[in-house]
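K.L.:
First, the structure itself, so that you have it in front of you.
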Amino acid sequence: MKIEAVIFDWAGTTVDYGCFAPLEVFMEIFHKRGVAITAEEARKPMGLLKIDHVRALTEMPRIASEWNRVFRQLPTEADIQEMYEEFEEILFAILPRYASPINGVKEVIASLRERGIKIGSTTGYTREMMDIVAKEAALQGYKPDFLVTPDDVPAGRPYPWMCYKNAMELGVYPMNHMIKVGDTVSDMKEGRNAGMWTVGVILGSSELGLTEEEVENMDSVELREKIEVVRNRFVENGAHFTIETMQELESVMEHIEKQELIIS
């Protein structure tokens with residue numbers, strides 16, 4: 001079997017180490033309404049279409065209970081729409097600062113292309129958001145062959161439609177000749193639902209939620225424990241393989257090809 005294409009996520013996988021751009025904004029739009037949410041809660045739905053992310057936060061029992069305490073009712077769809085509009089406005093202003101390629105990504109992409117591998121991408125950002133991120137990332141040397149946003153298909157993650165559209169545009173089939181790489185639970189589900197080899201990247205991921213400085217300065221035992229928690233979470237949600245950094249991706253690809261593995 002030959003791997004012919006790799007489909008990458010964006011924030012937390014190829015750009016924006018730790019996926020911090022949306023995090024503070026999600027927390028802020030709730031805080032403004034007197035409803036405090038934690039960073040851990042804000043990260044949990046990461047990877048979904050952003051309005052679905054806001055909706056998922058309002059459906060978390062603790063957050064819903066706190067909202068009910070403040071407003072004497074549960075969040076309505078109008079509340080969700082209002083918060084999402086605020087989210088977009090704030091995020092658009094800061095996105096250019098969070099589009100730098102993660103260290104090692106450009107080199108891995110160049111190596112994959114030398115092998116004739118096509119590079120696709122999916123995201124939880126809207127097309128308008130990605131117009132900002134993709135433009136800035138390209139200026140810094142990262143530009144996949146194709147990009148699909150949830151706006152381009154009937155539904156975003158965990159549905160497989162973005163991966164299918166990548167496959168069609170890149171001209172690659174069957175789906176087990178492709179690898180999906182991401183940093184969230186929804187990425188793992190997207191890849192598995194699409195019938196692709198699915199790989200979770202840990203360092204720089206939203207699931208780990210650490211800055212580069214925090215990773216460098218953290219006690220090695222504590223860091224290892226956190227890495228293993230994320231690794232297990234990825235596997236429990238469908239990852240065939242996990243890697244700590246993007247530099248390990250090619251060895252995973254070679255393993256798949258040499259072993260003639262079958263997706264299960």
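Glycine is no exception: its Cβ is also placed from the backbone N, Cα and C atoms.
Original residues throughout; no substitutions modelled.
In case it helps, Swiss-Prot gives these features for our protein:
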- Asp9: active site, nucleophile (ACT_SITE)
- Lys50: active site, schiff-base intermediate with substrate (ACT_SITE)
- Asp9, Ala11, Asp183: Mg(2+) binding site (BINDING)
- Asp9 to Ala: Loss of enzymatic activity (MUTAGEN)
- Asp9 to Glu: Kcat/KM decreases 30000-fold (MUTAGEN)
- Cys19 to Ala or Ser: Kcat/KM decreases 10-100-fold (MUTAGEN)
- Met46 to Leu: Kcat/KM decreases 17000-fold (MUTAGEN)
- Gly47 to Ala: Kcat/KM decreases 10000-fold (MUTAGEN)
- Gly47 to Pro or Val: Loss of enzymatic activity (MUTAGEN)
- Lys50 to Arg: Loss of enzymatic activity (MUTAGEN)
- His53 to Ala: Kcat/KM decreases 1000-fold (MUTAGEN)
- Tyr125 to Phe: Kcat/KM decreases 10-fold (MUTAGEN)
- Tyr125 to Ala: Kcat/KM decreases 230-fold (MUTAGEN)
- Asp187 to Ala: Kcat/KM decreases 10000-fold (MUTAGEN)
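Describe the structural surroundings of these features, if you would.
P.N.:
Asp9 (mutagenesis position) is surrounded by 28 other CB atoms, counting those within 10 A of its CB over all protein chains shown. Look at Asp9 (mutagenesis position): DSSP puts it in coil.
Counting only residues at least six positions away in the same chain, the Cβ atoms of Pro22, Tyr84, Phe87, Glu88, Leu91, Gly124, Tyr125, Thr126, Met129 sit under 8 Å from the Cβ of Lys50 (mutagenesis position).
Under the DSSP three-state reduction, Cys19 (mutagenesis position) is assigned to coil, being neither helix nor strand. Other Cβ atoms within 10 Å of the Cβ of Cys19 (mutagenesis position), summed over all protein chains shown, number 26.
Look at Met46 (mutagenesis position): DSSP puts it in coil. When other Cβ atoms within 10 Å of the Cβ of Met46 (mutagenesis position) are tallied across all protein chains shown, the result is 26.
Within 10 Å of the C-beta of Gly47 (mutagenesis position) we count 30 further C-beta atoms, all protein chains included.
When secondary structure is read from DSSP and collapsed to three states, His53 (mutagenesis position) falls in the helix class. Within 10 Å of the C-beta atom of His53 (mutagenesis position) sit 22 other C-beta atoms, taking all shown protein chains into account.
Tyr125 (mutagenesis position) carries neither a helix nor a strand DSSP state and counts as coil. All chains included, 25 other C-beta atoms sit within 10 angstroms of the C-beta of Tyr125 (mutagenesis position).
The C-beta environment of Asp187 (mutagenesis position), restricted to residues of the same chain at least 6 apart in sequence and closer than 8 Å, consists of Asp9, Thr13, Gly47, Arg157, Lys180, Val181, Thr198, Gly200.
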K.L.:
At a 10 Å cut-off from the C-beta of Asp183 (Mg(2+) binding site), count the other C-beta atoms across all protein chains.
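P.N.:
I count 31 other Cβ atoms within 10 Å of it.
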K.L.:
Looking only at C-alpha atoms, tell me how far Asp183 (Mg(2+) binding site) is from Met46 (mutagenesis position), rounded to the nearest Å.
P.N.:
9
K.L.:
Let's check the environment of Ala11 (Mg(2+) binding site): how many other CB atoms sit within 10 Å of its CB?
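P.N.:
There are 30 of them.
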